[in-house]
Amino acid sequence: MFAATRLSRLRHDTSRILSHWILPLGWLALLTGMFWVGDRSDYHRLFYILLAAPTLLYVILQPRLLRPLTGSPLFIAFLAFSSYMMLSLSWSTPENSTGSLLKRPLYIALLFFCAAILALEAPLRLKTATWLAALGAVISAAATLLRYYWDANPLRLTGYGALYNPLLSAHVYGAFTALWLAYWMQSRPILAPLPLISLALLGGLLIATGSRTPLVGLTAALMWLVLAGDRKKALIALALALAGALLGYILYPEVITQRGASFRPEIWADALRQISEHPWLGHGYDHPMRIVLSNGMLLADPHNIELGVLFAGGIIGLLLWVAIYALAFGFSWKNRKSPAVLLASTWLVFGLAAGLTEGNAFLPRPKEHWFLIWIPMALLYALWIQQRFAASRRGEDIAAP
């Protein structure tokens, strides 16, 4: 009896250390690691050590949580999509090992579970860690801009360390720009200094990258905020964004004039041609795509995440993919008055729109594409789980005599 009590106490204390200390640290490391980790492989190790392994241990210690965590409609939709993609390996010729590919949905599932555990056990720490990550992105952006202008800078800001090219920097910093847009929308004074300074620094960095992908995403995020948030502030932000775009065009006209459509119509046309060869089931997950442009350039992706899903999984895969987003946005619209939901959904809108003009990796290991898809999706999933638990407890209170 005494031994059982001690074991129960040990399990409780270990779970608390995980949920209140290690997992918040892991969440913060995931969101900020690309700013200070010099190598992408080290970023993966950070995820495995500080987030994936502790989350798995927590679920083992608290198995009662597994049923509600896996019973969410959003998680079931993700499970259906990822299972289908893993099944498609049977007719694919993947470029990576099957074992490596099979682990990727598990990593995303552990990300979901981590966010949900934090939302249930330490919601304030989840909120604080996310805010600290957003602040860290601003500090990193300021340091990156200083270094860029201090050095004999090239035409485009490429980034440093794990963010070694303009697109990677644009994806990650663009995601945090969308986050600060939502923070500004939720601040009481319209001229709240911290959000505005943050937006100015992040916006300046995005312009310096020369990438137009985040501009597409931020425009969509602003439109979402017009619909779901404070309409007056969102319209003001839209006007400021247009003014910023005009200023950017004056300072960096080559961003628009020199690169045109960057071969996107030609890329998408050839991607659709290849998709038409296997329209229903697709070519299979991780099947190589080769697109040869008219100038002889060889590309390995369609520069559109949804086309990547359609190429790999066909129409069936795309429908399962759309189901994930439909559930996420249905929940977001229904709960748009919640500041946390508005924050996460704005981030998700940014990622969805940005992915329409760049990218292909929809089930990757932890990297920049997670900032477009799976991190904001995990936040919405966590808030959904949190809401279901709160409703369940209210029902128990009402039923109690």
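Cβ atoms are placed via backbone N, Cα and C, with glycine included.
Original residues only.
Annotation of the published mutagenesis Arg264 to Ala in Swiss-Prot: No effect on activity. Can complement a knockout mutant; the original residue is retained in the structure shown. Applying an 8 A CB threshold to same-chain residues 6+ apart, the list for Arg264 (mutagenesis position) reads His303, Thr357.
Look at Trp268 (mutagenesis position): DSSP puts it in a helix. Experimental mutagenesis is annotated in Swiss-Prot for Trp268 to Ala, with the remark: No effect on activity. Can complement a knockout mutant.
Taking all protein chains in view, 26 other C-beta atoms sit within 10 angstroms of the C-beta of Gly282 (mutagenesis position). Secondary structure at Gly282 (mutagenesis position), as computed by DSSP, is coil. Quoted from Swiss-Prot for the published mutagenesis Gly282 to Ala: No effect on activity. Can complement a knockout mutant.
Quoted from Swiss-Prot, the note on the mutagenesis of His303 to Ala, Gly or Asn is: Loss of activity. Reduced to three states, the DSSP call for His303 (mutagenesis position) is coil.
Distance from the CA of Gly282 (mutagenesis position) to the CA of Trp268 (mutagenesis position) is 16 Å.
For the mutagenesis positions shown (Trp268, His303), fewest C-beta neighbours within 10 angstroms: Trp268.
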